[in-house]
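Quick look at what Swiss-Prot lists:
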DOMAIN    308-357  domain 'FHA'
MUTAGEN   Thr209 to Ala  Decreases phosphorylation by PknH
MUTAGEN   Arg312 to Ala  Abolished phosphorylation
MUTAGEN   Ser326 to Ala  Abolished phosphorylation
MUTAGEN   Asn348 to Ala  Abolished phosphorylation
Amino acid sequence: MAGSATVEKRLDFGLLGPLQMTIDGTPVPSGTPKQRAVLAMLVINRNRPVGVDALITALWEEWPPSGARASIHSYVSNLRKLLGGAGIDPRVVLAAAPPGYRLSIPDNTCDLGRFVAEKTAGVHAAAAGRFEQASRHLSAALREWRGPVLDDLRDFQFVEPFATALVEDKVLAHTAKAEAEIACGRASAVIAELEALTFEHPYREPLWTQLITAYYLSDRQSDALGAYRRVKTTLADDLGIDPGPTLRALNERILRQQPLDAKKSAKTTAAGTVTVLDQRTMASGQQAVAYLHDIASGRGYPLQAAATRIGRLHDNDIVLDSANVSRHHAVIVDTGTNYVINDLRSSNGVHVQHERIRSAVTLNDGDHIRICDHEFTFQISAGTHGGT
């Protein structure tokens, strides 16, 4: 359990930037790249067992050396020595937990855990109409980011899908913060940030919605209309699609010079996000469990790890025995607030809600997923799942 690691010294871990381990605020060098990759996997999956086989796959993918298992044990032993040398009981913090090891730490001793907590608090505050409080929480969440996720370990393939999913979560936090700031009457203050974000993420329509709203509420109607034309052209030229109904309706209101109710809009958006967050924790207070329900067989595949890989090879968490499925086809990442699916450059793609995904997509309870001939329903439910 997370509360089992009661120590006098302050142990802290960072994933939202280069991997970081500090004790009482002092950075602790954590060894070779492979040893740091083991630590990263343990922090990503904190308070959950990580199998030795999963660690081997993370380090060597399909080509582990003959001594891979012994190397994993050696890396863990070295990490324990680092902890012990700093006065922390390594057998409590980094314990054997079949089929591997578990890093037991409070969630608030990891930057990702703090990001999730602050983002969740901010969204709940916005849904209740407390926009100043929402802005403070969301700003605190974004301050946890020091740079690209695990930037020093990008050579390891497990990092990319995890980082991509967290960037999705970060963009959502930026969007929610901008909406809260606009609801507080500070539309002009967020324009520069939103201009930079829409340049970096040109297909994220919610960011464009906030930028266009901020322009309009700052008496810059021509800029608002120009921004709509830009996103419409970008979506058409690059993706072959039109803006969604929210953006189209916003543009129509601006053309007619109608007033915008920023507070009502912010509460509505946040309330929808709260519904998604609350799916994770049922009324009983038990942590929700996510599954992929195989429509053909009725089998339920639990999504228990921080990242669940799907593909043809047997080193995947969910193995799909089909020639059309790529060796490593897709991954579903639990970011702490959302489940995000990402196509791992597969040959035949991943379809969510009957559309092929072009980037990471946040899953909602009940979503239909198709991977070649295999069809699933994404489900979040409390307790055990009878189809496993």
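Cβ atoms here come from the backbone N, Cα and C positions, even for glycine.
Original residues fill every noted site, and no substitution is shown.
Compared over the mutagenesis positions Thr209, Ser326, Asn348, the count of CB atoms lying within 10 A of a residue's CB peaks at Thr209. Here the candidates are the mutagenesis positions Thr209, Arg312, Ser326, and by Cα distance the one nearest Asn348 (mutagenesis position) turns out to be Ser326. Long-range Cβ proximity for Arg312 (mutagenesis position), meaning a same-chain Cβ under 8 A and a gap of 6 or more residues, is found for Val319, Leu320, Asp321, Ser322, Ala323, Val325, Ser326, Arg327, His329. Residues in the domain 'FHA' (308-357) partition by DSSP class (helix H, G, I; strand E, B; coil) as 0 helix, 20 strand, 30 coil. Mapped onto three states, the DSSP output places Thr209 (mutagenesis position) in helix.
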